[in-house]
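Features as listed in Swiss-Prot:
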- 25-137: domain 'RWD' (DOMAIN)
- 286-538: domain 'Protein kinase 1' (DOMAIN)
- Leu595, Gly596, Lys597, Gly598, Ala599, Phe600, Gly601, Ala602, Val603, Lys618: ATP binding site (BINDING)
- Lys618 to Arg: Inhibits autophosphorylation, eIF-2-alpha phosphorylation and antiviral activity against Sindbis virus (MUTAGEN)
- Asp846: active site, proton acceptor (ACT_SITE)
- Phe1142 to Leu: Decreases autophosphorylation, binding to tRNA and Sindbis virus genomic RNA and eIF-2-alpha phosphorylation in amino acid-starved cells; when associated with I-1143 (MUTAGEN)
- Arg1143 to Ile: Decreases autophosphorylation, binding to tRNA and Sindbis virus genomic RNA and eIF-2-alpha phosphorylation in amino acid-starved cells; when associated with L-1142 (MUTAGEN)
Amino acid sequence: MAGGRGASGRGRAEPQESYSQRQDHELQALEAIYGSDFQDLRPDARGRVREPPEINLVLYPQGLAGEEVYVQVELQVKCPPTYPDVVPEIELKNAKGLSNESVNLLKSHLEELAKKQCGEVMIFELAHHVQSFLSEHNKPPPKSFHEEMLERQAQEKQQRLLEARRKEEQEQREILHEIQRRKEEIKEEKKRKEMAKQERLEITSLTNQDYASKRDPAGHRAAAILHGGSPDFVGNGKARTYSSGRSRRERQYSVCSGEPSPGSCDILHFSVGSPDQLMVHKGRCVGSDEQLGKVVYNALETATGSFVLLHEWVLQWQKMGPCLTSQEKEKIDKCKRQIQGAETEFSSLVKLSHPNIVRYFAMNSREEEDSIVIDILAEHVSGISLATHLSHSGPVPAHQLRKYTAQLLAGLDYLHSNSVVHKVLSASSVLVDAEGTVKITDYSISKRLADICKEDVFEQARVRFSDSALPYKTGKKGDVWRLGLLLLSLSQGQECGEYPVTIPSDLPADFQDFLKKCVCLDDKERWSPQQLLKHSFINPQPKLPLVEQSPEDSGGQDYIETVIPSNQLPSAAFFSETQKQFSRYFIEFEELQLLGKGAFGAVIKVQNKLDGCCYAVKRIPINPASRHFRRIKGEVTLLSRLHHENIVRYYNAWIERHERPAVPGTPPPDCTPQAQDSPATCGKTSGDTEELGSVEAAAPPPILSSSVEWSTSAERSTSTRFPVTGQDSSSDEEDEDERDGVFSQSFLPASDSDSDIIFDNEDENSKSQNQDEDCNQKDGSHEIEPSVTAEAVHYLYIQMEYCEKSTLRDTIDQGLFRDTSRLWRLFREILDGLAYIHEKGMIHRDLKPVNIFLDSDDHVKIGDFGLATDHLAFTAEGKQDDQAGDGVIKSDPSGHLTGMVGTALYVSPEVQGSTKSAYNQKVDLFSLGIIFFEMSYHPMVTASERIFVLNQLRDPTSPKFPDDFDDGEHTKQKSVISWLLNHDPAKRPTAMELLKSELLPPPQMEESELHEVLHHTLANIDGKAYRTMMSQIFCQHISPAIDYTYDSDILKGNFLIRTAKIQQLVCETIVRVFKRHGAVQLCTPLLLPRNRQIYEHNEAALFMDHSGMLVMLPFDLRVPFARYVARNNILNLKRYCIERVFRPRKLDRFHPKELLECAFDIVTSTTNSSLPTAETIYTIYEIIQEFPALQERNYSIYLNHTMLLKAILLHCGIPEDKLSQVYVILYDAVTEKLTRREVEAKFCNLSLSSNSLCRLYKFIEQKGDLQDLTPTINSLIKQKTGVAQLVKYSLKDLEDVVGLLKKLGVKLQVSINLGLVYKVQQHTGIIFQFLAFSKRRQRVVPEILAAGGRYDLLIPKFRGPQTVGPVPTAVGVSIAIDKIFAAVLNMEEPVTVSSCDLLVVSVGQMSMSRAINLTQKLWTAGITAEIMYDWSQSQEELQEYCRHHEITYVALVSDKEGSHVKVKSFEKERQTEKRVLESDLVDHVMQKLRTKVGDERNFRDASDNLAVQTLKGSFSNASGLFEIHGTTVVPNVIVLAPEKLSASTRRRHEIQVQTRLQTTLANLHQKSSEIEILAVDLPKETILQFLSLEWDADEQAFNTTVKQLLSRLPKQRYLKLVCDEIYNIKVEKKVSVLFLYSYRDDYYRILF
């Protein structure tokens, strides 16, 4: 029993131990998992008495913590002793964020789970289930409406960020994919190359055979370099050629029978008359002159790439036998001597230059087998000769003849004043260029060469008979005789060959008297050109005030009335056949049809007799004394600049004057009062109808209290005048070079110079009113004085493009509204034309259907710009001021509003009203809205209906459309019309905005088909069509002419080794400065993909690779470097680079312009320091100090800040979203791409007010010291917070930089220029320029040496897709190194630059081996040395070679010298020679070089010290030179004369010496005792001989050189005194610097 009980007890104890172990293990695991959230609730958990587990777990949602947890609960589990076989007790306490229902639900779930897990440990499973439940119910508590709003906004922001991140990731993936694809392509390309290489090795012979058989021989023929007549484009791209098929220049001469083949091209060299040898490509023959025996060719001068004319004479002989006899040789030698005499004469002719003579450039003669060819290069004149005019055009009008005569006399007088006689003045030797300028050619030399070459050299002397009936008169009076005959021929339209000369009596009296003074038989009575210039024919006394001639009037003729039939033109004037001959209108044109006539004038359809094309000629009666005439001239000037396919072209304009008998009671033509005009004559120009005129007359007049004319600009009155012409052509080229430079000047506003316009308070109708008054006055005069008197009438003729079809008014009346596609196409073309004229800063202001024409191809042509102008805005205040003197404003019966611009039904409200509001180009858009409605609406039958409908449309509140227009078919039309007719101009669109609007349907298929195909092809770069297009593009043939001219301006053939040496010296000097700052040279890749964000103005030179990808050459060195820094994650670097940058050419098929730019950049990870900027500026200051030529120019430093510029723009009312556009406009203004008026027009298109523009100019024109500008800058701080913060930040940066520059010792003037705009889109922070003012072509112009700034924000734009990390600070400067080259080259004292230190010369061929070994030793020792390749050169040739290459030392190696070498020195213009052992040569040369370098360093240090002492940074005078401050240098002057001098003479010589050497002494002065001057009475050549004296050695060597000197020169006694004095100064006194000065020749040399 006992044993049984014991057994039974052990059996019960085993499960008990198993429970406790399992419980302990679970508790340990839970504690490890939950850590601090686990709590054992047993009071004595580790006591001896074992209790069942009772724990508490604090549970949260699974995987969450912190702010994301909104719910939690505590799980209490109390286990029985037999757990886990028995379910434990479960409780949930301290629940947060859970409702009671949720807690009960969770508890029920736990109880069910516990039952299922019975028999297994389950607390962890229960806890995990609780956490899962909490995760599902983890929701934030309800929030307030404000919190929900903020949360929603945060979510939206987060969504946007996610979307942006997604797009960025997509772009990154695309970039990475493209990178990977290109890597694969590179691998495939390598494989293909290997395979292709193997194939080429196998089939090389077959390939060569195929290539030879398929090669096109025609492709190797050289094309003609110079072609004949080129097409002249007229109108809408239509080409017309001259009737003769030749260029205007070719028609100067008769056809050349012996014209060479088009492929011939000879190269000629000219030396006579030119300082440098000229190389010329001889082109095709353009004519010959039998009288002068010459042939004329076109030619191209290679150095400048300019066209010239080549006049060629051939002196021919025929040999009687195989060899020349002595007599024949003597005759040939005689001819050669005559040609040499002609060359001597020609040397003086090339110096002649006058606007009315053709310049000679060079002459050359060359001997061939049986002839001598003489060539003369002359100026190329684009025009015709008067002989051609005589043969084709007949008589020259009197007015034009007067102009020709005055210019001929001016040129002839210039020749005579220079003792040059023309000898053969005739119609063929007078040219007239395109501007009407007369130029005399073939003077003097042509007659002489013609006489030499006229007959065979060996022909026997015989009597010659002249074919001319006129005697030949010689001398200057003979030129006047021939001038009279020429003028008589021009007036008659044919050559005058009778003798004695008879002057027709029907010529004007003053012209008859003028001709008598020219062709009188007695030479003594014949007037000179100077006397003839004062004749009354040249200087007439006009009855009416004459109009000032301008370029527009250069083709002006005497007036002659048109010959329109009387039934078409009732007011046609009377004319005679003689008067008709003087009219350019009748000479050049044939009348076809009267197109229209009205108050403003008549429009006539004519045909040009020369080209056969039809034109429309507008004939306008004018009064030359009126202000309105000046206005018309200005308008014609403006209109001539327009060239667009949708604008009527204006070709020529001229004035004709005619005196006719005035019939009493008859008004002048086109001056009939409007009330008397019949409907047929008082209409308008082409296409108008009587019905339209009546409609306009019935239109209600607008409310108007003053003349509706406008002022020239927002801040100028209406009388502001703009100069007519800008600079001359050379200045334009010079300005273009400046614009194409490394950078442009700062914003320096200047007066515009585009036109000479005074826009007065007159318009078309007020002008008619004035004409009516003139007519009334004339009528009154006739009543008082009924006799017939001569009356002068002036007409302006304007030659315009002729539109054959109709006007838009005709098209509207024919039912345009039915053809919707045509309607939209025409509307788009009108918008294109308006956008063009608005871009040019002009306003039409009279836009209506009758002023919009349609050509034969049904394309729009906007015309009738009679009231167009190009001013910025108009204010009514100016109108009222100007109205005061012009009388009362009325409506005239023609339907127009007098004083009103445009027609009442189309004029915009701001023009029509009387308020003081400004208007701009949008007035045309309002008129277009009315026009577009008429295009879209059915033709209105009656005038009253049209007036009513259009007035309803002009309602100020909103347009009121007719009921039958308000349907679904016109939805887009209504939207466009409502937008255009908005009475608020700010809300009205511009033409460009409307073109880009979605309201306009896409272009029609016939217009856009090609563009669509191209767009589709370019969009699919992997398609077959794209590859085919690229293949065709790269298969283009390049002609030899294009190949030659492509880089002709770069390869000019004028290479100079000295220029290259100077460039190398400058570069080495600049690099030395950079290296002192720790910079390293770093060059970036040449090509970049096209980047529109960086280069927005298409200023980069773009190219296309074989795949069609657009790449660009570097515009500057900054952008490629920023890209390089970004891609390589560079944080700290100082680099310099001297590389080429490129500018695109305006002309096609030209090599991009190359400029050499030097860049210096500092990249640092320090972001809050201004020291890098100051160091960059200081570096440029150091470079200036290295070059004396730059120190003399007095450079100033201009600073600005991009934030300060932004603050100014914001302060001036410019919206922040338009800042980028304003930067572009200001930058274009700085680079002079836009005139000031164009800038104003572009600002106006941005809807900026005139007040904003005035404030802007007020700020950007400010510059000065920081202290002086601080009040102006501080005035911005008082503005809104954003502007104030920008100003404070920028002001602090400017103060820091200015302070650092002072600490660094920068002595240049530092100024703040608020108008400095230098690549603002690229820079962020300080920007700066180094600028000086220099005098160029009689005007002071700014010259920029360097410019730069901070560009931190440019680097992130080039970062890769996966690049992270800080962005460094970067500051850089660009230096126009070409300007430094030019400054050093143009120094008064030329800089000595040598290509090597020593030249090794072998004396004889046997010594060449020794010379080679010696040169190798010099190279090894680090001495730059050259070896003379030609050992046979003479001593003179050797010296010339050393002089040309500026080599100082020469080593002569000869076997006769044994182991010695002769070393010749050419230092300081003296020659010395010394024998040195060959083994000691290296040491000897190095010692010489060290001495030379030390002397140069001492001289440079002395100059630098002087410059630092005297440099004050002040602008001393207009030339930009520094004033020399400090102590005046007064050295010891010794005057040594051959005879005794008086005290006054000696004093005069001393003053002369000190004045002459003042500047040089100031630069060399260190101590007064170390500089002395010896003034002697010797010539310049003798002074140079003293440089051979050797005073550095002992006395014996000095005496030896003195004996050598005296043996070569006379006056030995005086020379011995000079040598003794030199010995006393240099040897005994040991004076370091001695000036040997010749007061006879004012010449000196320095003896160091």
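Here, residue 1 is simply the first one shown, and the rest follow in order.
Positions of Cβ are set from backbone N, Cα and C atoms, glycine also.
Just the original residues are modelled here, none of the noted substitutions.
Annotated pair Lys618 (mutagenesis position) and Val603 (ATP binding site), C-alpha to C-alpha distance, rounded: 4 Å. Here the C-alpha separation of Phe1142 (mutagenesis position) and Val603 (ATP binding site) works out to 50 Å. In this view, the densest Cβ surroundings among the recorded positions Lys597, Lys618, Arg1143 belong to Lys597, judged by other Cβ atoms lying within 10 Å. Within the domain 'RWD' (25-137), the DSSP-based counts of helix, strand and coil residues read 47 helix, 24 strand, 42 coil.
The number of other Cβ atoms within 10 Å of the Cβ belonging to Gly601 (ATP binding site), over all protein chains shown, comes to 22.
A gap of 41 Å separates the Cα atoms of Arg1143 (mutagenesis position) and the residue listed as 'active site, proton acceptor'. In this structure, the binding-site residues under consideration are Leu595, Val603, and the one with the smallest number of other Cβ atoms within 10 Å of its Cβ is Leu595. Each residue contributes its Cα atom, and for Val603 (ATP binding site) and Asp846 (active site, proton acceptor) these two points are 18 Å apart. Summarising the environment of Phe1142 (mutagenesis position), the number of other Cβ atoms within 10 Å of its Cβ, over all protein chains shown, is 20. According to DSSP, Val603 (ATP binding site) is assigned to a strand segment.
Across the structure, Gly601 (ATP binding site) and Asp846 (active site, proton acceptor) are spaced 16 Å apart at their Cα atoms. Taking the Cα atom of each, Asp846 (active site, proton acceptor) and Leu595 (ATP binding site) are about 20 angstrom apart.
With a 10 A radius on its CB, Asp846 (active site, proton acceptor) counts 22 other CB atoms from all the protein chains.
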